[in-house]
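While the structure shown retains the original residue, Swiss-Prot records the mutagenesis experiment Val155 to Asp with this note: Less than 1% of wild-type collagen-binding activity. Annotation of the mutagenesis experiment Ala156 to Asp in Swiss-Prot: Loss of collagen-binding activity. Asp29 to Asn appears in Swiss-Prot as a natural variant; the accompanying note says: In strain: Serotype O:9. Quoted from Swiss-Prot, the note attached to the natural variant Leu49 to Gln states: In strain: Serotype O:9. Among the natural variants that Swiss-Prot reports, Ala65 to Cys is described with the note: In strain: Serotype O:9.
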Amino acid sequence: MTKDFKISVSAALISALFSSPYAFADDYDGIPNLTAVQISPNADPALGLEYPVRPPVPGAGGLNASAKGIHSIAIGATAEAAKGAAVAVGAGSIATGVNSVAIGPLSKALGDSAVTYGAASTAQKDGVAIGARASTSDTGVAVGFNSKADAKNSVAIGHSSHVAANHGYSIAIGDRSKTDRENSVSIGHESLNRQLTHLAAGTKDTDAVNVAQLKKEIEKTQENTNKRSAELLANANAYADNKSSSVLGIANNYTDSKSAETLENARKEAFAQSKDVLNMAKAHSNSVARTTLETAEEHANSVARTTLETAEEHANKKSAEALASANVYADSKSSHTLKTANSYTDVTVSNSTKKAIRESNQYTDHKFRQLDNRLDKLDTRVDKGLASSAALNSLFQPYGVGKVNFTAGVGGYRSSQALAIGSGYRVNENVALKAGVAYAGSSDVMYNASFNIEW
């Protein structure tokens, strides 16, 4: 194909030079008396050109074609080869740089060593544009119809592929592929994605990774994650069990201590109140008894005196009878009075004792209710503390060196729940930092921070 193409170009050059009456060649760099390319039957069989014994001169063929540089060639209507060794082939083609080549109608090689091949293709300095309407910036390469390498040192391969001007050192490969950043390789665009197939596994840090490698790493990561999760769960359970036992022991000791204290206080209070009641009842009973006895003595003495006086007045015969009647009456009154006093004392003491016991029971119940409320609050705090601890233990440590992570976790114990958030940083393979805070509602907040060294 390359050999045939060269032969075709040579034939086209010979035909154009023989047939165009308007072809011309300027003086060599303004030096007079130097002849241009001559075309004659004695020309070289391969090119149809014959040079005199002078420096090489440019050649042109076609209507208004212009070859101005040394060794330059312009073929086609208005074709222009402006600098040394430049080649412009095709109507309206332009090659303005040294060693530049423009092949195709309206093609433009606008810088040194620029090469274009295709209708209306354009290449800047050191650029290569192949395909109709293909265009490049300096040192760019564009291959394919309407392909554009607008950034320096960029490559666009494929129909309508495009590297934007601000995406230097980027490559777009494939039909309508577009780049979106510097130093990138694109094989599609935002709504057209393609796959790289038959990709070998990467071996260096800068190599691409294929799906097989990725799956293997995912499985390895999952295995490590599961192992680490199991270890963390076991540690969390052990920590929770230890804390639960410790908190439960403290709560039980506190409860036992407070219960014993409450019972002792209630016993002392009840004993003191009962003692006071008994003392009051005893004092009242003694007072009533003394009053009754004094009244009975006064009454008996009065009756005795009256009876004695009457007996003395009415005769000695009646004295014994009157005295007996007086004694019976006195005994009856004394017995009745004593029974009344004892009954009154018993009722008073019974009522006072019942009241004391009732008040003591009410006081004891109130204290126990207060103790229950405190224990309930203590249980709630313990549950929230364990839930916060579980949430903090669920936070992950970053595994990659130089990586910072942000992690969140939840935890619960019985009816309490907590939310924990935290962050960690792995300084290197042996040193890592981590901190977190947990919230369990109201003002219940727990936090931790850790520093890890491995070897």
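Placed from the backbone N, Cα and C atoms, the Cβ positions cover glycine too.
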Fewest other C-beta atoms within 10 angstroms, as judged across Ala65, Val155, Ala156, which are the recorded positions: Val155
Rounded to the nearest Å - Cα separation of Val155 (mutagenesis position) and Ala65 (variant position): 32
Residue pair Ala156 (mutagenesis position), Ala65 (variant position) - Cα distance, angstrom, rounded: 31
